[in-house]
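Novice: Please read through the structure below; I'll follow up with questions.
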Amino acid sequence: MHTFCILIPTFLVLVWTTESARREKQQSNDISFVKRKVQDGLKFSRVIKYTNETIQGMKTNFNSNKTQELSLDVLVVADFLSYQAFLEMSNGDSHRAIHNLKEYLHALFEQTKIIYDGISFGNETLHMVFAGTWIATQERDCPLWISWAEEEEERVLNEEIRRLEEKERDLNSTFVDDTFFMNSTDSDNSSTDALISSDMPKKLRKFVDITLEEMQENNSTEMTLKIDSKKAIDKFTIWLKEQTGLPRHEHAVLITKFDLISINGNSATQGMAYVGNICENGDSSSVVEDIGAGLTSLIMAHEIGHSLGALHDGAYETAECDSNDNYLMAVAVSGSADRQSFLNSRRMSNCSINSIIENLKEPTANCVKKWKTKKGKDVSQKDFIKKPGELVKITRQCQVAFGPTFIPCLHIGYFHEQSICERIWCSDGESDECQTLNYFPAFDGTECGYNMWCLEGSCVQNTKKWMDCKDINSKTCSKYSTSKLKHYCKSKDFREICCRTCAKKGKIY
């Protein structure tokens, strides 16, 4: 009984003391942290108090060692058809096929990264980070896998469409509403804007995308399998949301050998993405038809641009930017002998840049903004990163575009080492006929001469070679004058002996 009477007032005193302390803490706006430690079964507590000045100092110290940058982690996914194509190129060796395909996907990413490294968004650059790859080695694992029920449903739908078309021809009439709908989803038409206006829900902002003029009809799998482009992006989005074991990423790109078909049935569409849905789970994605190497990476960069918030140049909201200027976000990208037009294909117009800057201000795009610890420039690490053309040689670039038997065209009328940087010509090895695509530049880093490689469509000196080779006899190599080296370094045998010396002087040969 006595214990009960004693405990009550003690309890009340404790409550009053805690409440009083809370009020005092609120008034002073000080923050206290309790550090607890257990040693030999005994618990110790240490209260550490911080004032506003202390906290501000901590923030200052934190920020002084940190910097915010734009960074995007990109996952590259290959479908089953892509795997089959590389299996054929690897003579049925599955291990080699997977290895080669991984290198190809990495090369596509590196080329896309190079493109974005050259674009400034205000005072910032968007740094692409390679999140990894995922390859569908079985048909059932493919993100675009179509079940028997879906195939039957599509067959019935196609039959119905053909029936309606025949009826339409018989009646010699036009369905205005259907025509408008077809136009408003097909990237060949300016009225695409109807589905991407700012007052539309994001889920409806789907973009049937980039088209390429005068495309070759055949490539490594002859594009015999087709899929509706809208269905492709929808299936890929659902697939991404269902997967639990994928590498962590903020945008996913599906590389497919399916021929992407627009709603009106043509195959000019080469990619599709949601507009402005960067960072959104599953919706931050794009589907890219694998036309071939440098061209595929350009489409990939284009689609990521849409996801970041860019519209097509020349659209209603971007009317001041002419699509004919051939910038990255043009409706149709084409190859051109004009140097500036070629360079524009790797740049963004002011309209695209401004659209992306505005979209990145949205809270939904916060995943792109990251705090990084300040570090000194590590030039050596950057120098040792392989360029896409080092990962995938020119022969493989031909094979991906046209088939496993194709090699670079050596016909004197087509082949000039330096010209491959802007356009590669290929032949199947059994005929003199050479083929190319309307836009088919070599990957950056593709060899285009002795100690030369392709950068931005130009064949330039490969300074990286200086680090990769050494003179066998440096004393002998250093005794020759520049005029003599100019002559001697043309010899392959001499170059092998004086590799580093000839590499340094390579620009004069």
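Just so you know, glycine gets a Cβ as well, placed from its N, Cα and C.
Experimental mutagenesis at this site is recorded by Swiss-Prot as N52 to Q, annotated: Impaired gonadal localization and slight impairment in DTC posterior migration. Impaired gonadal localization and DTC posterior migration; when associated with Q-65; Q-123; Q-172; Q-183 and Q-189. Elongated pharynx; when associated with Q-65; Q-123; Q-172; Q-183; Q-189; Q-218; Q-219 and Q-350. Under the heading of mutagenesis, Swiss-Prot lists N65 to Q and annotates it as follows: Impaired gonadal localization and slight impairment in DTC posterior migration. Impaired gonadal localization and DTC posterior migration; when associated with Q-52; Q-123; Q-172; Q-183 and Q-189. Elongated pharynx; when associated with Q-52; Q-123; Q-172; Q-183; Q-189; Q-218; Q-219 and Q-350. Under mutagenesis, Swiss-Prot gives D79 to N with this note: In k135; DTCs migrate along the ventral surface but then return toward the dorsal surface. Loss of gonadal basement membrane localization. Pharyngeal corpus and isthmus are elongated in larvae and adults. Among the sequence features in Swiss-Prot, the mutagenesis site N123 to Q is noted as follows: Impaired gonadal localization and DTC posterior migration; when associated with Q-52; Q-65; Q-172; Q-183 and Q-189. Elongated pharynx; when associated with Q-52; Q-65; Q-172; Q-183; Q-189; Q-218; Q-219 and Q-350. Looking at Swiss-Prot, you'll find the mutagenesis N172 to Q noted as follows: Impaired gonadal localization and slight impairment in DTC migration. Impaired gonadal localization and DTC posterior migration; when associated with Q-52; Q-65; Q-123; Q-183 and Q-189. Elongated pharynx; when associated with Q-52; Q-65; Q-123; Q-183; Q-189; Q-218; Q-219 and Q-350. Experimental mutagenesis is annotated in Swiss-Prot for N183 to Q, with the remark: Impaired gonadal localization and DTC posterior migration; when associated with Q-52; Q-65; Q-123; Q-172 and Q-189. Elongated pharynx; when associated with Q-52; Q-65; Q-123; Q-172; Q-189; Q-218; Q-219 and Q-350. Recorded in Swiss-Prot as a mutagenesis result, N189 to Q carries the remark: Impaired gonadal localization and slight impairment in DTC posterior migration. Impaired gonadal localization and DTC posterior migration; when associated with Q-52; Q-65; Q-123; Q-172 and Q-183. Elongated pharynx; when associated with Q-52; Q-65; Q-123; Q-172; Q-189; Q-218; Q-219 and Q-350. Annotation comment: Swiss-Prot describes 207-372 as domain 'Peptidase M12B', evidence class sequence analysis. The annotation that Swiss-Prot gives for the mutagenesis experiment N219 to Q reads: Slight impairment in DTC posterior migration. Looking at Swiss-Prot, the entry for mutagenesis of G292 to E says: In k176 and k169; Impaired DTC migration and loss of gonadal basement membrane localization in 20 percent of mutants. Pharynx is elongated. Taken from Swiss-Prot, the feature Zn(2+) binding site applies to H302, H306, H312, supported by sequence analysis. For the mutagenesis of E303 to A, Swiss-Prot gives this note: Loss of function; induces defects in DTCs migration. The structure shown keeps the original residue. If you look up Swiss-Prot, you'll see E303 marked as active site. Residues or ranges marked as domain 'PLAC' by Swiss-Prot on the basis of sequence analysis: 465-506.
Give me the structural setting of these features: burial, nearby parts and distances.
Specialist: DSSP assigns D79 (mutagenesis position) to coil in the three-state reduction, placing it in neither a helix nor a strand.
In three-state terms derived from DSSP, N123 (mutagenesis position) belongs to neither a helical nor a strand segment and is classed as coil.
In the three-state DSSP reading, G292 (mutagenesis position) counts as coil. Counted within 10 Å of its Cβ, the other Cβ atoms near G292 (mutagenesis position) come to 23, all protein chains included.
All chains included, 28 other C-beta atoms sit within 10 angstroms of the C-beta of H302 (Zn(2+) binding site).
Under the three-state DSSP scheme, E303 (mutagenesis position) falls in the helix class.
Counted within 10 Å of its Cβ, the other Cβ atoms near E303 (mutagenesis position) come to 27, all protein chains included.
Here the domain 'PLAC' (465-506) is broken down by DSSP into helix, strand and coil counts: 29 helix, 0 strand, 13 coil.
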Novice: Through the lens of DSSP with three states only, how would you label H312 (Zn(2+) binding site)?
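Specialist: SS state of H312 (Zn(2+) binding site) = coil.
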Novice: So how many other Cβ atoms are close to D79 (mutagenesis position), meaning within 10 Å of its Cβ?
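Specialist: Looking across every protein chain shown, the total is 26.
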Novice: Across the domain 'Peptidase M12B' (207-372), what does the pLDDT come to on average, as a whole number?
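Specialist: Taking every residue in the domain 'Peptidase M12B' (207-372) and averaging pLDDT yields 87.
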Novice: In whole Å, note down how far the CA of G292 (mutagenesis position) lies from the CA of H302 (Zn(2+) binding site).
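Specialist: So the Cα of G292 (mutagenesis position) lies 15 Å away from that of H302 (Zn(2+) binding site).
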Novice: Whole-number answer please: how many Å between the C-alpha atoms of E303 (mutagenesis position) and H312 (Zn(2+) binding site)?
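Specialist: E303 (mutagenesis position) to H312 (Zn(2+) binding site), Cα-Cα distance: 10 Å.
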Novice: Counting across all protein chains present, how many other Cβ atoms fall within 10 Å of the Cβ of H306 (Zn(2+) binding site)?
Specialist: 29
